[in-house]
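Trainee: Before anything else, here's the structure in question.
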Amino acid sequence: MISTPEPLHAGHILTPFCCGVDSIDNWLKQRAMKNQTTGASRTFVCCGSDSNVLAYYSLASSAVTTNTSPGRFRRNMPDPIPVVVLGRLAVDKSLHGQGVARALVRDAGLRVIQVAETIGIRGMLVHALSDEAREFYQRVGFVPSPMDPMMLMVTLGDLVESV
């Protein structure tokens, strides 16, 4: 059984987490709590019954220039365009292939939609670390940047339609 995403806190057990990508595992174990404390990003975790983290994602505010954005994304927007960055998203190897990553993207999308009621946001942006990750994000509705195929974006309107 896996919990619904909740904000990372000191009671969560991070050490056993292993998604298969060292840099993503290490970010959770070494940076996530520091970023949570300083406000640099917010991390949301799903745990097993023992508080071991089994999946996570992080969100941060940012902006993207219009020339790096797909046409629909930049239409009628200022330069730079306000966005939320889906900074990290990972699932423990024990849960790969069970739809957890897709559920995390949905949860992140719902949070972004909620925040957009208070502050201006055009959508969500992600930097894919691999071709496999890029293909996943495209399957869940993200569109690649015309300048960098590993930077993908989804508009707020598309998020609303997909969640």
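Each Cβ is built from the backbone N, Cα and C atoms, and glycine gets one as well.
In this structure the noted substitutions are not present, so the sites keep their original residues.
These came from Swiss-Prot, pasted as-is:
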- TYR137: active site (ACT_SITE)
- ARG88 to Gly: Loss of toxicity (MUTAGEN)
- TYR137 to Phe: Loss of toxicity (MUTAGEN)
Trainee: Around the Cβ of TYR137 (mutagenesis position), how many other Cβ atoms lie within 10 Å? Please give the count over every shown protein chain.
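Mentor: That number is 24.
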Trainee: Measuring Cα to Cα, how many Å separate ARG88 (mutagenesis position) from TYR137 (mutagenesis position)?
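Mentor: With distance taken Cα to Cα, TYR137 (mutagenesis position) is 12 Å from ARG88 (mutagenesis position).
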Trainee: For ARG88 (mutagenesis position), what is the secondary structure by DSSP, using just helix, strand and coil?
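Mentor: Note: ARG88 (mutagenesis position) is in a strand by DSSP.
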